[in-house]
Amino acid sequence: MWIGIISLFPEMFRAITDYGVTGRAVKNGLLSIQSWSPRDFTHDRHRTVDDRPYGGGPGMLMMVQPLRDAIHAAKAAAGEGAKVIYLSPQGRKLDQAGVSELATNQKLILVCGRYEGIDERVIQTEIDEEWSIGDYVLSGGELPAMTLIDSVSRFIPGVLGHEASATEDSFAEGLLDCPHYTRPEVLEGMEVPPVLLSGNHAEIRRWRLKQSLGRTWLRRPELLENLALTEEQARLLAEFKTEHAQQQHKHDGMA
C-alpha cells in the first residue's frame, strides 16, 4: 500500500515509519509512505502557509496555493487511483468497518489540516472523502492521519505476524475483545480462568466469544443494537448476563 501525506510537520510521521508494526511494514516494503509539506510550495522568503479568513474571526486558515500545489504533487506521484482524504472533525467517524473499507485502496493521500482548517473550495475540488477519529478538537490532522495509517496497515497481507490477528481484533466482528492472560498463572491471588489452561480449543473459543459479548454488553451496549446475533451468540450472552447477575448478588452480599 502507498500513502501520501500532506502536512506542515512531516517529521511527526517518523512515529509510523520508524517504530512498531508499521515501521516493520515500511522496512519490509509492504507499506510505502511519502510526504509533502506545503511550505515547500511557497513563493515568499517567509515560507508563509497561513492566511486570514474572509468574514473575520479568530485564527487563520491554511493558505490555498501552497496546499493545492502540495496535493497536486502528491497526486502526480501517486498516479491514477489515489483517494484523497482530509482528516476533519466534520468527516465520517472512523470505525472498524470504515478501516476495512479504506484498506481496500492501494493508494491514499491524507491531507492534514492546521490552524482553523482549510478553504472549503479546496475540499470541494481536491478532496474525495473527509474522515474524523472522534468528536473532539485536535491541533492538526497529523495524529488522526497516523491513527488511520496504523489501523489500515493491519489489513495489509504480511504486516501482522499472525494472519488472523486483524480479523480477531476488537471490533472486527462488531464486538469488544475478550480478556487476555499470560504468565504467571497466579498473580497476587488472581488466577487465570481454568478453561484457558484446559487445552480444549472448542471450549476456549466458546469462553472467548461469551466474554467478548459480555464485555460489549457491559461497556458498549449500543454496539449490540446494530448486530444480528446468531443463536449461539444470543445463548452465550444470556449465560453471561446470568453469571454476571449472580456475581453481583454474591458481591453485594459480601459488602
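Using the three backbone atoms N, Cα and C, a Cβ is placed for every residue, glycine included.
These features come from Swiss-Prot:
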| type | residues | note |
| --- | --- | --- |
| MUTAGEN | G59 to A | Loss of activity |
| BINDING | Y86, G113, I133, G134, D135, Y136, V137, L138 | S-adenosyl-L-methionine binding site |
| MUTAGEN | G91 to A | Loss of activity; no effect on tRNA binding |
| MUTAGEN | R114 to A | Loss of activity |
| MUTAGEN | Y115 to A | Increases Km for S-adenosyl-L-methionine 24-fold |
| MUTAGEN | G117 to A | Loss of activity |
| MUTAGEN | R121 to A | Loss of activity; no effect on tRNA binding |
| MUTAGEN | D135 to A | Loss of activity; no effect on tRNA binding |
| MUTAGEN | Y136 to A | Increases Km for S-adenosyl-L-methionine 68-fold |
| MUTAGEN | G141 to A | Increases Km for S-adenosyl-L-methionine 82-fold |
| ACT_SITE | D169 | active site, proton acceptor |
| MUTAGEN | W207 to F or H | Small decrease in activity |
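A 10 Å radius around the C-alpha of L138 (S-adenosyl-L-methionine binding site) takes in these mutagenesis positions out of G59, G91, R114, G117, R121, W207, in sequence order: R114. Largest Cα-Cα distance over the residues recorded as binding S-adenosyl-L-methionine, namely Y86, G113, I133, G134, D135, Y136, V137, L138, equals 16 Å. In the three-state DSSP scheme, G91 (mutagenesis position) falls into the strand class. G134 (S-adenosyl-L-methionine binding site) and G59 (mutagenesis position) are 22 Å apart (CA-CA, integer value).
Secondary structure at R121 (mutagenesis position), taken from DSSP and collapsed to helix, strand or coil, is helix.
Under 8 Å, Cβ to Cβ, and six or more positions away along its own chain, W207 (mutagenesis position) finds C178, P193, V195, L196.
With respect to G134 (S-adenosyl-L-methionine binding site), the closest of these mutagenesis positions in Cα terms is G141, chosen from G117, R121, G141.
Working note on the recorded positions G113, G117: by count of other C-beta atoms within 10 Å of each C-beta, G113 ranks first.
Here the Cα atom of G91 (mutagenesis position) is found 13 Å from that of V137 (S-adenosyl-L-methionine binding site). If you take the CA of Y86 (S-adenosyl-L-methionine binding site) and look 10 A around it, the mutagenesis positions you hit from R114, Y115, R121, D135, Y136, G141 are G141.
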